[in-house]
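Here's the structure we're looking at; comments come further down.
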Amino acid sequence: MKSYEIALIGNPNVGKSTIFNALTGENVYIGNWPGVTVEKKEGEFEYNGEKFKVVDLPGVYSLTANSIDEIIARDYIINEKPDLVVNIVDATALERNLYLTLQLMEMGANLLLALNKMDLAKSLGIEIDVDKLEKILGVKVVPLSAAKKMGIEDLKKAISIAVKDKKTAEIKYPNFEPYIKKITSILQKDEDLKKYNLRYLAIKLLENDKYVEEIVKNSKVWNELKPVLDSIINELSKKYGEAELGIVEERYKVIDKIVKEVMKKTSGKLTTTEMLDDVLTDEKIGTLLIIPFLWMLFKFTFDVSKPFSAMIEYFFGFLSEVVKSSISNKFIASLLADGIISGVGAVLVFFPILAFLFFAISFLEDSGYMARIPFITDRIMNKFGLPGKAVISMVMGFGCNVPAIMATRTIEDEKDRILTILINPLLSCSARLPIYALFAGALFSKYQGVVILSMYALGVVLALITAFLFRKLIFKTSPSYLIVELPPYHIPHLNVVLKNTWERVYDFLRKAGTIIVFGVILVWVLSVYGPSGYLGEEVFENPQLIANSWVAVIGKTLAPLFSPMGWDWRACSALVFGIIAKEVVVGSLAMLYGTGEENLSSVIAHAFSPVSAYAFMAFSLIYLPCIATLAVIKQEIGWKWALFAVTYEMILAYVVALVISVIGNLLF
C-alpha cells in the first residue's frame with residue numbers, strides 16, 4: 001500500500017486539532033518531539049487504497065523561530081520534507097492567518113489550504129471567493145467546517161491528489177525581488193545549498209535569521225555573498241529601520257491586496273461577539289464577572305456529579321468485600337482489597353467530579369469565553385510582576401501543572417519564563433481536587449463548593465504574591481505584555497466538548513492506572529511491614545498493629561512537626577506519599593485509617609476538626625509538587641531552580657497551614 005506523510009499546521013485556535021481528529025479518528029499516537037517535551041501527535045487514515053500519516057505540528061502564528069514551537073514546525077518542514085503541508089486557515093481571520101501561509105510558500109512546501117470555520121464566517125457576514133483565492137496563491141483551497149464535520153471528505157480527496165501533484169507556489173514581493181534575485185544568483189553556485197529552497201534562504205538572510213545564516217556560512221559561496229548581503233541590508237535598514245521590518249511590511253502589503261480581492265464583509269452591524277465583549281472584556285465589569293462564572297462552574301460540577309460518585313463508592317466497597325470473602329489466601333486478599341481496590345477506588349470515586357469539571361471547562365473554552373480570561377486579567381498580572389503570557393500557563397495549571405509549565409515556552413524572556421514556572425505549582429491542578437472533595441464533603445458538606453473554590457482562590461493569591469516578591473528580589477526586570485487571539489463567541493459544539501473532556505479524563509485514568517496503583521501498593525507494603533518484619537494483613541483492622549509499621553515510623557517522625565496543625569501520624573504519612581502523585585493522598589488515607597472509600601468521609605470527619613481539615617487542604621495545595629511536575633521543572637530550567645521550588649513551597653506550605661491553624665483555633 002502506497003503511503004504518504006502530511007503535516008497539519010496553523011495558528012492557535014483555528015480548529016487544527018478538530019481536523020486532525022476528524023481525519024485520523026482513533027488512530028492516534030502521542031509522543032514527544034526529539035530533544036524536547038513538547039507533545040507530538042501523529043495519526044493515520046486510509047483513502048482510496050492509500051495510507052496517509054498525519055503529523056500535527058504545534059500551533060504557531062509564524063515561522064520566525066522565536067519560540068520552541070516555531071522552531072519545531074520550521075525544522076520539521078525543512079528537514080523532514082513531508083509530502084504535503086496542510087495549512088489550516090481560519091476563514092473569520094483570513095488576514096492574520098495568511099501571514100503563516102506566505103511563509104510556508106517561501107519555504108517551497110507542497111501546500112494545500114484548508115479554509116476552516118466557513119459556516120461561522122458566513123454568519124458574521126464574511127464572504128470569501130475560494131476560486132479567486134486559489135488562483136492568486138496557486139494552491140488548492142478546500143472550504144470546510146470541521147466542527148460540523150462538513151468538508152472533511154473533500155479535504156481527504158484534495159490531500160490524495162495534492163501529494164502526487166507536487167508543485168511549489170510562489171508569491172512575489174515587488175519591492176524585494178531585485179534583492180532576492182541577486183542573493184539567489186550567488187547561492188545557486190553551491191550545489192550543496194540546492195537541497196534547500198534558495199528563495200527561502202535569500203528571504204531569511206534578509207531577515208537576519210541566525211539558523212539560515214549558519215547554513216550559508218558553511219557554504220562555498222559565503223565569502224562572495226557576505227559583502228553583497230551586508231550592502232543590501234544596509235540599504236534596506238536606511239529605508240525601513242531594519243531589513244526584517246521591511247520584509248514583514250512587504251508580506252502584509254501582499255496580504256492586504258489578497259484580502260481585498262477575495263473577501264467581502266456584507267454585515268455592517270455589530271456582531272454578537274462585539275456586543276458581548278463590550279461587557280465581558282470591560283476592565284472592571286469583566287474582572288468582576290469572572291468570580292461568579294467560576295463559582296457556577298464549581299457548583300455545576302459538584303451538584304451534578306454527586307449521585308455518580310455515590311454509585312462508584314458503593315461499587316468499590318462491595319467489590320472489596322467480595323474479594324476478601326472469595327480469596328482464601330489472606331495476604332493476596334488484603335493486597336487486592338485493602339491495597340489496590342481500596343486505594344484506587346478511593347481515587348476513582350472522584351472520577352465523575354473530574355469529568356463534569358473538564359466538561360464545564362471545555363464548554364467555556366469552545367464558547368470562546370475562556371480565551372478572554374487571560375485578556376481581562378492581563379493588566380492585573382503585570383502589576384504583580386508577571387508577563388502577560390503567564391496568564392495562559394496559569395489557566396492551564398488548573399488542569400495539570402505539567403503541560404502548563406511546558407506552555408511557558410511561548411514566553412521569549414528567560415527571566416519571565418523561570419518566574420512563571422516557579423509559581424505555577426501553586427495553582428491547584430485537577431489531581432488535588434479529590435483531596436478537597438474528600439475533606440470538604442466530610443466537614444463542610446453545606447458549603448462544599450465554596451470551600452473548594454477558596455482553595456483555588458488561595459492558590460491564585462499565593463501565586464500572585466510570590467510572583468510580586470520574586471520579581472522585586474530575584475528577577476529585577478519589567479515583565480513582557482500579552483498578545484492573545486480572541487476567537488468569536490459561538491454555541492459550543494457538543495462533539496468537540498465531549499472529545500476534549502474525554503481526552504482530559506483519559507489522561508487522569510491513565511495516571512490512575514499507573515502512578516496511583518504503584519503508590520497505593522507502596523503504601524500497602526509499608527503498612528504490612530515494619531522494623532520487626534511482616535505484621536500481617538490484619539493491620540488494616542487493628543490500629544495497634546499498623547502503629548508498628550514502616551508507614552507509621554515515617555508518620556510519627558514527622559508528627560511532632562505538624563502537631564500544631566492537629567494532624568496525626570496517618571495524615572503526615574499520606575502527605576509523604578502524595579509526593580508520588582497528589583491523587584495518592586486519598587488512597588493512602590483510606591488504607592491508613594483501615595477503611596474503604598465508602599466510610600472514608602465519616603472517618604475523616606472524626607479524625608479532623610474543620611480547622612485542621614482546612615489547614616490540611618491548604619498544605620496539600622502548596623507543598624512539594626508531584627514527581628512529574630518536579631521532573632518537568634528540572635528539564636525546563638534545571639536542578640537549581642527545581643530545588644529552589646521544592647524549598648520555598650515546603651516553607652510556604654508549613655507557614656500557611658500553621659497560620660490557618662492558629663487563627664482558626666482562636667476564632668472557632
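From the backbone N, Cα and C atoms, a Cβ is placed for every residue, glycine too.
Per Swiss-Prot, domain 'FeoB-type G' is recorded for 3-165, and the stated evidence type is sequence analysis.
Look at Swiss-Prot and you will find Gly35, Val36, Thr37, Val38, Glu39 tagged as GTP 2 binding site, backed by experimental evidence.
What Swiss-Prot says about the mutagenesis result for Lys41 to Ala is this: Slight decrease in GTP hydrolysis rate.
For the mutagenesis result Tyr61 to Phe, the note given in Swiss-Prot is No change in GTP hydrolysis rate. Counting only residues at least six positions away in the same chain, the Cβ atoms of Asn11, Pro12, Arg96, Tyr99, Leu100 sit under 8 Å from the Cβ of Tyr61 (mutagenesis position).
Every protein chain shown contributes to the tally, and the Cβ of Asp119 (GTP 4 binding site) ends up with 18 other Cβ atoms within 10 Å. Summarising the annotation, Swiss-Prot assigns GTP 4 binding site to Asn116, Lys117, Met118, Asp119.
Counting only same-chain residues six or more apart in sequence, the Cβ atoms lying under 8 angstroms from the Cβ of Ala147 (GTP 5 binding site) belong to Gly15, Thr18, Lys117, His493, Asn495, Val496. According to Swiss-Prot, the GTP 5 binding site annotation covers Ser145, Ala146, Ala147, on the basis of experimental evidence.
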Local confidence of the prediction over the domain 'FeoB-type G' (3-165), expressed as mean pLDDT: 87
Other same-chain residues whose Cβ falls within 8 Å of the Cβ centroid of Asn116, Lys117, Met118, Asp119, the recorded GTP 4 site, in sequence order: Gly15, Asp90, Ala91, Thr92, Leu115, Leu120, Ala121, Lys122, Pro143, Leu144, Ser145, Ala146, Ala147, Met150
Cβ atoms near Asn116 (GTP 4 binding site) (within 10 Å, other residues, all chains): 28
Rounded Cα separation (Å) that holds between Ser145 (GTP 5 binding site) and Asn116 (GTP 4 binding site): 5
Residues near Ala146 (GTP 5 binding site) in space but at least six apart in sequence (CB under 8 A): Gly15, Thr18, Ile19, Ala22, Asn116, Lys117, Ile152
Cβ within 8 Å of the mean position of the Cβ atoms of Ser145, Ala146, Ala147: remaining residues of the chain near GTP 5: Gly15, Thr18, Ile19, Asn116, Lys117, Asp119, Leu144, Lys148, Lys149, Met150, Gly151, His493
